[in-house]
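Scroll down for the structure; my scribbles are underneath it.
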Amino acid sequence: MIGKEVTVQDIILELSEVQPEVLPVDLFCEEELPNEQETEEEPDNERISYKVIAPCGCRNCEVKLRIFVHATEFGIRAFQQLLTGDLQLLCPDCRGNCKHDGS
């Protein structure tokens, strides 16, 4: 290139043969796709042990409760949603001080 601006005459293209290791992959290979029944995910029923640490549900209490559960992945996710939603756990001291309808 001579000068500050590029002109078409300054560009030289060199075409070479494609190397065998960089040939495109044949997308129409003999691979078979699974049918719809095989693609349905089966629920994972494997149970795993978890340690859950949650705060006491009383406003003035700072006790951390430890709960050990054995649950599936779906079960622990459901439990997590309960704990972050309307369900609150109480420590033994706060349970004795609260009025409740159960025994």
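Keep in mind that glycine also has a Cβ here, set from the backbone N, Cα and C atoms.
Keep in mind the model shows the original residues, not the substituted ones.
What Swiss-Prot notes for the natural variant F28 to Y is this: In strain: Isolate 5a6.
Secondary structure from DSSP puts N45 (variant position) in coil. For N45 (variant position), the number of other Cβ atoms no farther than 10 Å from its own Cβ, over all displayed protein chains, is 9. What Swiss-Prot notes for the natural variant N45 to I is this: In strain: Isolate 5a4 and Isolate 5a6.
Around the Cβ of S49 (variant position), 8 further Cβ atoms fall within 10 Å across all displayed protein chains. As a natural variant entry, S49 to F appears in Swiss-Prot alongside the note: In strain: Isolate 5a5.
Variant annotation in Swiss-Prot: N60 to H, described as In strain: Isolate 5a4 and Isolate 5a6; the structure shown retains the original residue. In the structure as shown, the Cβ atom of N60 (variant position) sits within 10 Å of 6 other Cβ atoms.
Between the CA atoms of N60 (variant position) and S49 (variant position) there is a gap of 30 Å, rounded to the nearest whole number.
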